[in-house]
Amino acid sequence: MLSLDQIPHHIRHGIVGSRLIQIRGRVTQVTGTLLKAVVPGVRIGELCYLRNPDNSLSLQAEVIGFAQHQALLIPLGEMYGISSNTEVSPTGTMHQVGVGEHLLGQVLDGLGQPFDGGHLPEPAAWYPVYQDAPAPMSRKLITTPLSLGIRVIDGLLTCGEGQRMGIFAAAGGGKSTLLASLIRSAEVDVTVLALIGERGREVREFIESDLGEEGLRKAVLVVATSDRPSMERAKAGFVATSIAEYFRDQGKRVLLLMDSVTRFARAQREIGLAAGEPPTRRGYPPSVFAALPRLMERAGQSSKGSITALYTVLVEGDDMTEPVADETRSILDGHIILSRKLAAANHYPAIDVLRSASRVMNQIVSKEHKTWAGDLRRLLAKYEEVELLLQIGEYQKGQDKEADQAIERIGAIRGWLCQGTHELSHFNETLNLLETLTQ
(Lines of atoms letter the chains of each structure in order from A and count residues from 1; the text may use other names and numbers.)
(Lines give C-alpha, C1' and ligand atoms only; values in the text may rest on other atoms or scores of the structure.)
Protein backbone atom coordinates (compact mmCIF):
# COMPACT_ATOMS: atom_id res chain seq x y z
CA MET A 1 0.00 0.00 0.00
CA LEU A 2 1.37 3.40 -0.99
CA SER A 3 1.90 6.05 1.64
CA LEU A 4 0.91 9.65 0.90
CA ASP A 5 4.60 10.62 0.58
CA GLN A 6 5.07 8.15 -2.31
CA ILE A 7 2.32 9.70 -4.43
CA PRO A 8 3.48 12.32 -7.02
CA HIS A 9 3.24 15.90 -5.75
CA HIS A 10 0.58 17.16 -8.19
CA ILE A 11 -1.70 14.17 -7.46
CA ARG A 12 -1.08 14.44 -3.70
CA HIS A 13 -1.97 18.15 -3.81
CA GLY A 14 -5.25 17.34 -5.57
CA ILE A 15 -6.15 14.61 -3.07
CA VAL A 16 -5.42 16.80 -0.06
CA GLY A 17 -7.38 19.74 -1.51
CA SER A 18 -10.40 17.72 -2.63
CA ARG A 19 -13.59 17.00 -0.75
CA LEU A 20 -14.05 13.22 -0.53
CA ILE A 21 -17.40 13.62 1.21
CA GLN A 22 -20.18 15.55 -0.51
CA ILE A 23 -21.36 18.41 1.69
CA ARG A 24 -24.84 19.86 1.46
CA GLY A 25 -26.50 22.55 3.50
CA ARG A 26 -29.90 24.15 3.56
CA VAL A 27 -31.14 27.72 3.34
CA THR A 28 -32.12 28.94 6.80
CA GLN A 29 -32.99 32.58 6.11
CA VAL A 30 -33.60 34.94 3.19
CA THR A 31 -33.42 38.70 3.79
CA GLY A 32 -33.54 40.98 0.76
CA THR A 33 -30.74 39.78 -1.52
CA LEU A 34 -28.92 37.82 1.21
CA LEU A 35 -29.17 34.11 2.00
CA LYS A 36 -28.06 32.40 5.18
CA ALA A 37 -27.25 28.69 5.19
CA VAL A 38 -25.44 26.16 7.37
CA VAL A 39 -22.73 24.78 5.05
CA PRO A 40 -19.64 23.41 6.86
CA GLY A 41 -16.23 24.04 5.35
CA VAL A 42 -17.06 26.68 2.74
CA ARG A 43 -14.73 29.64 2.15
CA ILE A 44 -15.30 33.29 1.31
CA GLY A 45 -15.50 33.66 -2.46
CA GLU A 46 -16.49 30.01 -3.01
CA LEU A 47 -19.35 29.26 -5.40
CA CYS A 48 -22.26 27.10 -4.28
CA TYR A 49 -25.21 25.62 -6.16
CA LEU A 50 -28.74 26.27 -4.94
CA ARG A 51 -31.15 23.47 -5.87
CA ASN A 52 -34.70 22.56 -4.92
CA PRO A 53 -35.55 18.88 -4.34
CA ASP A 54 -38.03 18.98 -7.24
CA ASN A 55 -35.34 20.43 -9.59
CA SER A 56 -37.40 23.62 -10.02
CA LEU A 57 -34.32 25.73 -9.24
CA SER A 58 -30.64 25.58 -10.22
CA LEU A 59 -28.75 28.73 -9.33
CA GLN A 60 -25.24 29.70 -8.27
CA ALA A 61 -24.43 31.85 -5.24
CA GLU A 62 -21.19 33.18 -3.79
CA VAL A 63 -20.12 33.08 -0.15
CA ILE A 64 -19.44 36.64 1.06
CA GLY A 65 -19.12 36.14 4.81
CA PHE A 66 -20.15 34.29 7.96
CA ALA A 67 -22.37 35.06 10.94
CA GLN A 68 -22.95 32.77 13.94
CA HIS A 69 -21.75 29.60 12.16
CA GLN A 70 -23.87 30.36 9.11
CA ALA A 71 -22.59 31.22 5.64
CA LEU A 72 -23.82 34.45 4.03
CA LEU A 73 -24.44 34.04 0.30
CA ILE A 74 -25.47 36.35 -2.52
CA PRO A 75 -27.10 34.62 -5.55
CA LEU A 76 -25.68 35.27 -9.02
CA GLY A 77 -29.19 35.43 -10.46
CA GLU A 78 -32.77 36.18 -9.51
CA MET A 79 -34.04 35.02 -6.10
CA TYR A 80 -37.36 33.66 -7.38
CA GLY A 81 -37.92 30.02 -6.45
CA ILE A 82 -35.67 29.90 -3.38
CA SER A 83 -37.43 28.26 -0.44
CA SER A 84 -36.71 26.81 3.00
CA ASN A 85 -36.19 23.45 1.24
CA THR A 86 -33.47 24.78 -1.07
CA GLU A 87 -30.25 22.79 -0.76
CA VAL A 88 -26.84 24.49 -0.85
CA SER A 89 -24.01 22.44 -2.41
CA PRO A 90 -20.47 23.91 -2.30
CA THR A 91 -18.40 23.50 -5.47
CA GLY A 92 -15.00 23.86 -3.82
CA THR A 93 -13.97 26.43 -6.43
CA MET A 94 -13.91 30.19 -6.85
CA HIS A 95 -15.43 31.98 -9.84
CA GLN A 96 -13.35 31.61 -13.01
CA VAL A 97 -13.90 32.93 -16.53
CA GLY A 98 -13.04 31.12 -19.75
CA VAL A 99 -10.67 33.20 -21.89
CA GLY A 100 -9.16 32.99 -25.35
CA GLU A 101 -9.01 34.65 -28.77
CA HIS A 102 -12.57 33.46 -29.40
CA LEU A 103 -13.83 36.24 -27.10
CA LEU A 104 -12.99 38.96 -29.65
CA GLY A 105 -16.23 40.39 -31.03
CA GLN A 106 -18.30 38.76 -28.27
CA VAL A 107 -20.80 40.36 -25.88
CA LEU A 108 -20.79 38.67 -22.46
CA ASP A 109 -22.90 39.09 -19.35
CA GLY A 110 -21.47 40.14 -16.00
CA LEU A 111 -20.47 36.55 -15.17
CA GLY A 112 -18.54 36.00 -18.41
CA GLN A 113 -21.25 33.99 -20.21
CA PRO A 114 -22.70 34.85 -23.67
CA PHE A 115 -25.14 37.73 -23.29
CA ASP A 116 -27.58 36.16 -25.76
CA GLY A 117 -27.59 32.80 -23.97
CA GLY A 118 -25.59 31.05 -26.71
CA HIS A 119 -22.49 28.89 -26.41
CA LEU A 120 -18.80 29.76 -26.70
CA PRO A 121 -16.00 27.53 -28.02
CA GLU A 122 -13.73 25.71 -25.57
CA PRO A 123 -11.61 28.38 -23.82
CA ALA A 124 -7.83 28.50 -24.13
CA ALA A 125 -7.55 28.91 -20.34
CA TRP A 126 -9.53 29.63 -17.19
CA TYR A 127 -8.67 32.80 -15.26
CA PRO A 128 -9.81 33.49 -11.68
CA VAL A 129 -12.10 36.49 -11.41
CA TYR A 130 -10.43 37.60 -8.18
CA GLN A 131 -6.64 37.68 -8.18
CA ASP A 132 -3.81 39.83 -6.90
CA ALA A 133 -2.39 42.81 -8.76
CA PRO A 134 1.16 42.53 -10.17
CA ALA A 135 3.84 43.06 -7.53
CA PRO A 136 5.01 46.71 -7.50
CA MET A 137 8.66 45.85 -8.19
CA SER A 138 7.73 43.60 -11.13
CA ARG A 139 5.89 46.38 -12.97
CA LYS A 140 7.67 48.05 -15.86
CA LEU A 141 7.90 51.83 -15.72
CA ILE A 142 5.52 53.79 -17.93
CA THR A 143 7.81 55.28 -20.57
CA THR A 144 5.89 55.08 -23.86
CA PRO A 145 3.02 57.36 -24.94
CA LEU A 146 -0.10 55.55 -26.14
CA SER A 147 -1.95 57.17 -29.02
CA LEU A 148 -5.68 57.21 -28.25
CA GLY A 149 -6.55 59.07 -31.45
CA ILE A 150 -8.22 61.96 -29.55
CA ARG A 151 -6.33 65.24 -30.15
CA VAL A 152 -7.06 66.88 -26.81
CA ILE A 153 -5.94 63.77 -24.90
CA ASP A 154 -2.89 62.93 -27.01
CA GLY A 155 -1.76 66.56 -27.10
CA LEU A 156 -2.56 67.94 -23.65
CA LEU A 157 -3.31 64.92 -21.43
CA THR A 158 -1.00 62.34 -22.94
CA CYS A 159 -1.69 58.83 -21.70
CA GLY A 160 1.13 56.33 -21.27
CA GLU A 161 1.01 52.64 -22.11
CA GLY A 162 -0.10 50.96 -18.87
CA GLN A 163 -1.53 54.13 -17.28
CA ARG A 164 -4.87 54.24 -15.44
CA MET A 165 -7.05 57.33 -15.84
CA GLY A 166 -10.51 58.37 -14.73
CA ILE A 167 -13.14 60.10 -16.87
CA PHE A 168 -15.33 62.18 -14.54
CA ALA A 169 -18.66 63.52 -15.75
CA ALA A 170 -22.24 64.23 -14.79
CA ALA A 171 -25.09 62.54 -16.63
CA GLY A 172 -25.23 63.75 -20.23
CA GLY A 173 -21.59 64.82 -20.25
CA GLY A 174 -20.66 62.77 -23.32
CA LYS A 175 -19.01 59.73 -21.69
CA SER A 176 -20.50 57.15 -24.05
CA THR A 177 -19.56 59.20 -27.11
CA LEU A 178 -15.96 59.51 -25.89
CA LEU A 179 -15.73 55.77 -25.10
CA ALA A 180 -16.96 54.84 -28.58
CA SER A 181 -14.35 57.15 -30.14
CA LEU A 182 -11.61 55.60 -27.99
CA ILE A 183 -12.55 52.06 -29.03
CA ARG A 184 -12.39 52.98 -32.71
CA SER A 185 -9.25 55.11 -32.67
CA ALA A 186 -6.90 53.87 -29.91
CA GLU A 187 -3.75 52.20 -31.25
CA VAL A 188 -4.07 48.98 -29.22
CA ASP A 189 -4.39 45.29 -30.04
CA VAL A 190 -7.50 44.53 -27.97
CA THR A 191 -10.18 46.58 -26.21
CA VAL A 192 -12.20 45.22 -23.28
CA LEU A 193 -15.27 47.27 -22.35
CA ALA A 194 -17.37 46.76 -19.20
CA LEU A 195 -20.82 48.39 -19.26
CA ILE A 196 -22.12 48.26 -15.69
CA GLY A 197 -25.57 49.43 -14.62
CA GLU A 198 -26.53 50.80 -18.05
CA ARG A 199 -30.13 50.95 -19.25
CA GLY A 200 -31.02 47.93 -21.39
CA ARG A 201 -32.10 50.15 -24.29
CA GLU A 202 -28.70 51.81 -24.42
CA VAL A 203 -26.65 48.62 -24.76
CA ARG A 204 -27.76 47.63 -28.27
CA GLU A 205 -27.87 51.28 -29.28
CA PHE A 206 -24.26 51.72 -28.15
CA ILE A 207 -23.08 48.54 -29.92
CA GLU A 208 -24.80 49.25 -33.24
CA SER A 209 -24.71 53.05 -33.44
CA ASP A 210 -21.66 54.19 -31.47
CA LEU A 211 -19.37 51.17 -31.61
CA GLY A 212 -20.20 49.66 -34.99
CA GLU A 213 -18.89 46.51 -36.63
CA GLU A 214 -15.37 47.95 -36.96
CA GLY A 215 -15.07 48.73 -33.25
CA LEU A 216 -16.57 45.41 -32.14
CA ARG A 217 -14.15 43.34 -34.23
CA LYS A 218 -11.21 43.86 -31.85
CA ALA A 219 -13.27 44.29 -28.68
CA VAL A 220 -14.78 42.19 -25.90
CA LEU A 221 -17.88 43.60 -24.17
CA VAL A 222 -18.96 42.64 -20.65
CA VAL A 223 -22.48 43.92 -19.96
CA ALA A 224 -24.44 43.93 -16.69
CA THR A 225 -27.51 46.13 -17.09
CA SER A 226 -29.17 48.01 -14.24
CA ASP A 227 -31.83 45.31 -13.72
CA ARG A 228 -29.28 42.54 -13.05
CA PRO A 229 -28.57 41.36 -9.47
CA SER A 230 -26.02 43.35 -7.48
CA MET A 231 -23.51 40.48 -7.45
CA GLU A 232 -23.49 40.29 -11.26
CA ARG A 233 -23.05 44.06 -11.58
CA ALA A 234 -20.17 43.98 -9.09
CA LYS A 235 -18.53 40.97 -10.75
CA ALA A 236 -18.67 42.52 -14.24
CA GLY A 237 -15.73 44.80 -13.43
CA PHE A 238 -13.60 41.91 -12.18
CA VAL A 239 -14.59 39.66 -15.11
CA ALA A 240 -13.59 42.35 -17.63
CA THR A 241 -10.27 42.84 -15.83
CA SER A 242 -9.54 39.08 -15.89
CA ILE A 243 -10.21 38.98 -19.64
CA ALA A 244 -7.88 41.96 -20.13
CA GLU A 245 -5.21 40.18 -18.05
CA TYR A 246 -5.36 37.14 -20.35
CA PHE A 247 -4.66 39.26 -23.43
CA ARG A 248 -1.90 41.12 -21.54
CA ASP A 249 -0.30 37.75 -20.75
CA GLN A 250 -0.28 37.04 -24.51
CA GLY A 251 1.96 40.09 -24.99
CA LYS A 252 -0.78 42.38 -26.31
CA ARG A 253 -1.46 46.04 -25.66
CA VAL A 254 -4.92 46.12 -24.08
CA LEU A 255 -7.27 49.04 -23.53
CA LEU A 256 -9.66 48.40 -20.62
CA LEU A 257 -12.68 50.70 -20.40
CA MET A 258 -15.25 50.61 -17.60
CA ASP A 259 -18.52 52.53 -17.56
CA SER A 260 -19.02 53.16 -14.77
CA VAL A 261 -17.10 52.84 -11.51
CA THR A 262 -19.94 54.60 -9.70
CA ARG A 263 -22.46 51.88 -10.58
CA PHE A 264 -19.89 49.22 -9.70
CA ALA A 265 -19.51 50.90 -6.29
CA ARG A 266 -23.29 51.05 -5.83
CA ALA A 267 -23.52 47.30 -6.49
CA GLN A 268 -20.75 46.71 -3.94
CA ARG A 269 -22.67 48.93 -1.52
CA GLU A 270 -25.79 46.77 -1.89
CA ILE A 271 -23.74 43.65 -1.13
CA GLY A 272 -21.96 45.21 1.84
CA LEU A 273 -25.11 46.58 3.45
CA ALA A 274 -26.92 43.26 2.93
CA ALA A 275 -24.05 41.52 4.74
CA GLY A 276 -24.52 43.85 7.73
CA GLU A 277 -21.59 46.23 7.21
CA PRO A 278 -21.99 49.68 8.79
CA PRO A 279 -22.60 52.53 6.34
CA THR A 280 -19.92 55.22 6.37
CA ARG A 281 -19.44 58.10 3.89
CA ARG A 282 -22.70 58.75 1.99
CA GLY A 283 -23.95 55.30 2.96
CA TYR A 284 -21.01 53.39 1.43
CA PRO A 285 -19.66 50.57 3.64
CA PRO A 286 -15.89 50.05 4.09
CA SER A 287 -15.80 47.12 1.63
CA VAL A 288 -16.50 49.49 -1.28
CA PHE A 289 -13.31 51.47 -0.64
CA ALA A 290 -11.36 48.21 -0.29
CA ALA A 291 -12.74 46.88 -3.60
CA LEU A 292 -11.81 49.94 -5.69
CA PRO A 293 -8.00 49.67 -5.39
CA ARG A 294 -8.22 45.86 -5.55
CA LEU A 295 -9.88 46.23 -8.96
CA MET A 296 -7.88 49.13 -10.38
CA GLU A 297 -4.40 48.05 -9.29
CA ARG A 298 -4.68 44.97 -11.53
CA ALA A 299 -4.32 47.16 -14.62
CA GLY A 300 -0.92 48.38 -15.76
CA GLN A 301 2.21 46.94 -17.33
CA SER A 302 3.62 43.46 -16.84
CA SER A 303 6.76 41.84 -18.21
CA LYS A 304 4.72 40.58 -21.20
CA GLY A 305 2.16 43.22 -22.17
CA SER A 306 0.13 46.13 -20.85
CA ILE A 307 -3.37 47.11 -19.76
CA THR A 308 -4.13 50.81 -20.17
CA ALA A 309 -7.34 51.47 -18.24
CA LEU A 310 -9.88 54.29 -18.36
CA TYR A 311 -12.69 54.28 -15.80
CA THR A 312 -15.71 56.58 -16.03
CA VAL A 313 -17.10 58.09 -12.83
CA LEU A 314 -20.55 59.67 -12.51
CA VAL A 315 -20.21 62.93 -10.59
CA GLU A 316 -23.37 64.12 -8.87
CA GLY A 317 -23.83 67.84 -9.41
CA ASP A 318 -20.17 68.31 -10.44
CA ASP A 319 -19.16 67.44 -6.85
CA MET A 320 -15.61 66.07 -7.13
CA THR A 321 -15.53 65.46 -3.35
CA GLU A 322 -18.26 62.81 -3.64
CA PRO A 323 -16.80 59.64 -1.98
CA VAL A 324 -16.46 57.41 -5.06
CA ALA A 325 -15.09 60.23 -7.23
CA ASP A 326 -12.67 61.34 -4.51
CA GLU A 327 -11.43 57.80 -3.82
CA THR A 328 -11.07 56.95 -7.51
CA ARG A 329 -9.10 60.10 -8.27
CA SER A 330 -6.68 59.27 -5.45
CA ILE A 331 -6.03 55.77 -6.86
CA LEU A 332 -5.61 56.58 -10.55
CA ASP A 333 -2.75 58.17 -12.51
CA GLY A 334 -4.77 61.04 -13.94
CA HIS A 335 -8.24 62.45 -14.43
CA ILE A 336 -10.22 63.75 -17.42
CA ILE A 337 -13.09 66.07 -16.47
CA LEU A 338 -16.03 66.33 -18.88
CA SER A 339 -17.99 69.58 -18.81
CA ARG A 340 -21.76 69.79 -19.25
CA LYS A 341 -21.30 73.40 -20.36
CA LEU A 342 -19.07 72.32 -23.25
CA ALA A 343 -21.41 69.45 -24.14
CA ALA A 344 -24.36 71.86 -24.22
CA ALA A 345 -22.38 74.03 -26.67
CA ASN A 346 -21.89 70.96 -28.94
CA HIS A 347 -18.17 70.96 -28.10
CA TYR A 348 -17.09 67.30 -28.28
CA PRO A 349 -15.18 65.74 -26.71
CA ALA A 350 -16.40 67.94 -23.86
CA ILE A 351 -13.10 67.81 -21.96
CA ASP A 352 -12.33 70.63 -19.53
CA VAL A 353 -8.59 70.83 -20.19
CA LEU A 354 -7.73 73.18 -17.33
CA ARG A 355 -9.33 70.89 -14.71
CA SER A 356 -7.87 67.70 -16.17
CA ALA A 357 -4.39 66.22 -15.72
CA SER A 358 -2.22 63.24 -16.63
CA ARG A 359 0.24 62.41 -13.85
CA VAL A 360 2.74 60.64 -16.10
CA MET A 361 2.69 62.99 -19.10
CA ASN A 362 5.85 64.88 -18.14
CA GLN A 363 7.81 61.60 -17.91
CA ILE A 364 6.79 60.22 -21.31
CA VAL A 365 6.67 63.15 -23.77
CA SER A 366 9.45 65.10 -25.44
CA LYS A 367 10.65 68.47 -24.19
CA GLU A 368 9.08 70.20 -27.21
CA HIS A 369 5.73 68.49 -26.68
CA LYS A 370 5.75 69.54 -23.02
CA THR A 371 6.45 73.15 -24.03
CA TRP A 372 3.69 73.28 -26.66
CA ALA A 373 1.13 71.76 -24.27
CA GLY A 374 2.09 74.24 -21.54
CA ASP A 375 1.79 77.18 -23.94
CA LEU A 376 -1.68 76.10 -25.09
CA ARG A 377 -2.85 75.64 -21.51
CA ARG A 378 -1.64 79.16 -20.68
CA LEU A 379 -3.60 80.59 -23.61
CA LEU A 380 -6.75 78.75 -22.51
CA ALA A 381 -6.31 79.94 -18.92
CA LYS A 382 -5.75 83.53 -20.04
CA TYR A 383 -8.85 83.49 -22.26
CA GLU A 384 -10.95 82.11 -19.40
CA GLU A 385 -9.61 84.94 -17.23
CA VAL A 386 -10.77 87.70 -19.61
CA GLU A 387 -13.88 85.99 -21.05
CA LEU A 388 -16.31 87.82 -18.76
CA LEU A 389 -14.74 91.19 -19.64
CA LEU A 390 -15.20 90.37 -23.33
CA GLN A 391 -18.85 89.44 -22.81
CA ILE A 392 -19.69 92.74 -21.09
CA GLY A 393 -17.56 94.82 -23.47
CA GLU A 394 -15.04 95.97 -20.87
CA TYR A 395 -11.90 94.42 -22.33
CA GLN A 396 -9.40 96.90 -23.79
CA LYS A 397 -7.14 95.50 -26.49
CA GLY A 398 -3.42 96.19 -26.02
CA GLN A 399 -3.38 96.13 -22.22
CA ASP A 400 -2.26 92.48 -21.99
CA LYS A 401 -0.23 91.00 -24.84
CA GLU A 402 -0.87 87.38 -23.81
CA ALA A 403 -4.61 88.03 -23.47
CA ASP A 404 -4.65 89.58 -26.96
CA GLN A 405 -2.90 86.48 -28.29
CA ALA A 406 -5.40 84.18 -26.55
CA ILE A 407 -8.39 86.09 -27.95
CA GLU A 408 -6.89 86.06 -31.44
CA ARG A 409 -6.28 82.30 -31.42
CA ILE A 410 -9.26 81.00 -29.43
CA GLY A 411 -11.22 80.09 -32.57
CA ALA A 412 -8.38 77.97 -33.95
CA ILE A 413 -7.75 76.41 -30.53
CA ARG A 414 -11.40 75.42 -30.10
CA GLY A 415 -11.43 73.99 -33.61
CA TRP A 416 -8.43 71.83 -32.69
CA LEU A 417 -10.00 70.74 -29.38
CA CYS A 418 -13.24 69.65 -31.10
CA GLN A 419 -13.20 66.33 -32.93
CA GLY A 420 -15.88 64.27 -34.67
CA THR A 421 -16.73 60.87 -33.22
CA HIS A 422 -15.52 59.11 -36.39
CA GLU A 423 -12.55 61.44 -36.97
CA LEU A 424 -9.14 59.86 -36.40
CA SER A 425 -6.08 61.95 -35.55
CA HIS A 426 -2.68 60.26 -35.55
CA PHE A 427 -0.24 61.17 -32.77
CA ASN A 428 2.32 62.92 -35.00
CA GLU A 429 -0.42 64.84 -36.80
CA THR A 430 -1.76 66.00 -33.43
CA LEU A 431 1.69 67.26 -32.39
CA ASN A 432 2.21 69.11 -35.68
CA LEU A 433 -1.10 70.95 -35.26
CA LEU A 434 -0.30 71.67 -31.61
CA GLU A 435 3.03 73.22 -32.60
CA THR A 436 1.32 75.40 -35.22
CA LEU A 437 -1.25 76.69 -32.71
CA THR A 438 1.39 77.80 -30.20
CA GLN A 439 3.94 79.42 -32.54
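Glycine is no exception: its Cβ is also placed from the backbone N, Cα and C atoms.
In the three-state DSSP classification, G172 (ATP binding site) falls within coil. Positions annotated as ATP binding site by Swiss-Prot: G172, G173, G174, K175, S176, T177.
Mutagenesis annotation in Swiss-Prot: K175 to E, described as Lack of activity; the structure shown retains the original residue. Residues near K175 (mutagenesis position) in space but far in sequence (CB under 8 A, at least 6 apart, same chain), listed by position: I167, A169, D259, S260, T312, L338.
Note on G173 (ATP binding site): other Cβ atoms within 10 Å of its Cβ, all shown chains, come to 27. Close to G174 (ATP binding site) in the fold, though at least 6 residues off in sequence, lie L338, A343, Y348, P349, A350, each with a CB less than 8 Å from its CB. One way to see the shell of the ATP site is to take the Cβ centroid of G172, G173, G174, K175, S176, T177; the remaining same-chain residues with a Cβ within 8 Å of it are A169, L178, L338, A343, A350. Remark: G172 (ATP binding site) has R340, A343 as non-local neighbours, by Cβ distance under 8 Å and separation of at least 6 in sequence. A count of other CB atoms within 10 A of each Cβ picks out S176 as the most crowded of the binding-site residues S176, T177.
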